[in-house]
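Student: Features from Swiss-Prot:
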type	residues	note
MUTAGEN	Asp51 to Ala	Loss of activity. Decreases interaction with EnvZ
MUTAGEN	Lys67 to Ala	No change in activity
MUTAGEN	Asp74 to Ala	No change in activity
MUTAGEN	Ile78 to Phe	Loss of activity. Decreases interaction with EnvZ
Amino acid sequence: MQIPRMSLRQLAWSGAVLLLVGTLLLAWSAVRQQESTLAIRAVHQGTTMPDGFSIWHHLDAHGIPFKSITPKNDTLLITFDSSDQSAAAKAVLDRTLPHGYIIAQQDNNSQAMQWLTRLRDNSHRFG
């Protein structure tokens, strides 16, 4: 009777260790992903934003991969997998886009920083 009890205990411990290792791997992969974003804004209010297709064309011609191109308010956001890709894209777009645009690089290192950025971007009115 003691042999099955030991096997059940060992099975429970190995299951717990396996669950812990799986959880740690998931947490590590989530922390390791560091996206980077380029924000393109017009300097003057009347200037139109470049369309996403022209941005895609410039980046593709230089072999720079990106995750997404999204318009938001009066800004065009381009998301990359790494800050190196974002820096290369910034250099390309600085050369190829006409003057009159601000191209800013934003590294999204953590979920907490993304939430703080969202809170800072929204205007809050009390009273």
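Using the three backbone atoms N, Cα and C, a Cβ is placed for every residue, glycine included.
Thinking about packing and proximity, how do these listed features fit into the structure?
Tutor: In three-state terms derived from DSSP, Asp51 (mutagenesis position) belongs to neither a helical nor a strand segment and is classed as coil.
Counting every protein chain shown, the Cβ of Lys67 (mutagenesis position) has 13 other Cβ atoms within 10 Å.
Following the DSSP three-state reduction, the secondary structure of Asp74 (mutagenesis position) is coil.
There are 26 other Cβ atoms within 10 Å of the Cβ belonging to Ile78 (mutagenesis position).
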Student: Between the Cα atoms of Asp74 (mutagenesis position) and Lys67 (mutagenesis position), what distance do you get, rounded to the nearest Å?
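Tutor: Here the two Cα atoms lie 20 Å apart.
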Student: Is Lys67 (mutagenesis position) helix, strand or coil when read with DSSP?
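Tutor: Once the DSSP labels are grouped into three classes, Lys67 (mutagenesis position) ends up as coil.
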